[in-house]
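**Q** Listed in Swiss-Prot is the natural variant Asp153 to Asn, annotated as follows: In UW-dbr. Listed in Swiss-Prot is the natural variant Ser435 to Pro, annotated as follows: In UW-dbr.
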Amino acid sequence: MSGSNGPTDTHTYQSLAEDCPFGSVEQPKRSTGRLVMHSMAMFGREFCYAVEAAYVTPVLLSVGLPKSLYSMVWLLSPILGFLLQPVVGSASDHCRARWGRRRPYILTLAIMMLLGMALYLNGDAVVSALVANPRQKLIWAISITMVGVVLFDFSADFIDGPIKAYLFDVCSHQDKEKGLHYHALFTGFGGALGYILGAIDWVHLDLGRLLGTEFQVMFFFSALVLILCFITHLCSIPEAPLRDAATDPPSQQDPQGSSLSASGMHEYGSIEKVKNGGADTEQPVQEWKNKKPSGQSQRTMSMKSLLRALVNMPSHYRCLCVSHLIGWTAFLSNMLFFTDFMGQIVYHGDPYGAHNSTEFLIYERGVEVGCWGLCINSVFSSVYSYFQKAMVSYIGLKGLYFMGYLLFGLGTGFIGLFPNVYSTLVLCSMFGVMSSTLYTVPFNLIAEYHREEEKEKGQEAPGGPDNQGRGKGVDCAALTCMVQLAQILVGGGLGFLVNMAGSVVVVVITASAVSLIGCCFVALFVRYVD
């Protein structure tokens, strides 16, 4: 701090997307209750995901969707997400809404999720009530259901990036780690509850008779859980709005020269001025005038500059994205086909047999048991997430990352080699280890990278090189993009492998092989901050 006759230091607290010559200020400590409230978004999201996993195939079959359109349903959403995630991530970095940068996007995507569920779970019933012509009814039912599935998948995949960026914006480094563990914990709880409710035969219960069909029952529960969870999430931690440092000079933003409050939201773009009665107020204004063009150029991000920021991201970010892609490719390869694997390989059923045949009924039984296996996965994911907090102090993030990939690779390998009912259900717990790992460790590493960069920025002279337009939203979105890319790879390539091999056992073998390759990658190429 300078004396009373010198210029006042002007501290600008900005995200990684902007020049931050004096570093960033640590956020205040958040209570466990606030972090749990923040994590409810993951509970609601995963609950709805589980309902979709249990019901989307029966819904698509019931409306008569042609097999030729199946691939379009499953590929359209991840393709859209892969293309748009970084754009929206960058837009949220520069959002100037009064109630924050991330929450407007989270609210919009939650509404889109609700609309998507309403369309794919109720579309057929609505069309049946409004359209009499059988041909038009078929066309409208298929169209509305497809739109609903794509809209829900797109929104549910998309929303993870803004939720993580919101957590990173409002929490200290220690609270980020705790928050990510709570996210994984409630992700498991939400998935388990969704799978359990999806396994109940609602048709023969009073609620099923009251609402009409099991599809309407599940929409009722899904809408209720989603609305309550996201209201809780959006009210969890106050988010400071982005101030316009390019149009509001420091003297206007804080005419009294007061520092930011402790509760305060050391927000992106805000100004702190040191209390000093003899400070020269002309100096900060002059500095603001000199920096104004730079600030404007930083906030204006074209598609070209965004792509350049992603292409030129540091190598350790790229390696983390590749490892995330490998992990999700292995995980989705197994999860998307697991119930079919249980029905065909473990139970030796026939999905193409007559619906009243013994082989088909055996297949259905295998699918039901497979759903319970996925429930075991969700429960164990929550349990493992709880113990992760203790384990990280002993084996570090590298050990957690490596162990998650290794256990999943070994577990799926044993399932493929020895397809027994009981051993398969026990080994479903390894899916939970991988799920928890994918939801926590990569984002913990992103938080570590951000903290390291902020420390380096604090040691640089003013006017040093910036991060080429990259912000926390862009980094989280780039990581989340890998989930969509993995879906594209799995949806486009795994069916081809199954057709070539003539058996779905190739699915779990592929998942095992990819995961073990990922073990080597996370050990050799991913950078870990000491």
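Every residue, even glycine, has its Cβ placed from backbone N, Cα and C.
Sequence unchanged from the original; the noted substitutions are absent.
Help me understand the surroundings of these features in the structure.
**A** Counting every protein chain shown, the number of other Cβ atoms lying within 10 Å of the Cβ of Asp153 (variant position) is 25.
DSSP gives Ser435 (variant position) a helix state.
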**Q** So for Ser435 (variant position), how many other CB atoms are inside 10 Å of its CB?
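**A** For Ser435 (variant position), the 10 Å Cβ neighbour count is 26.
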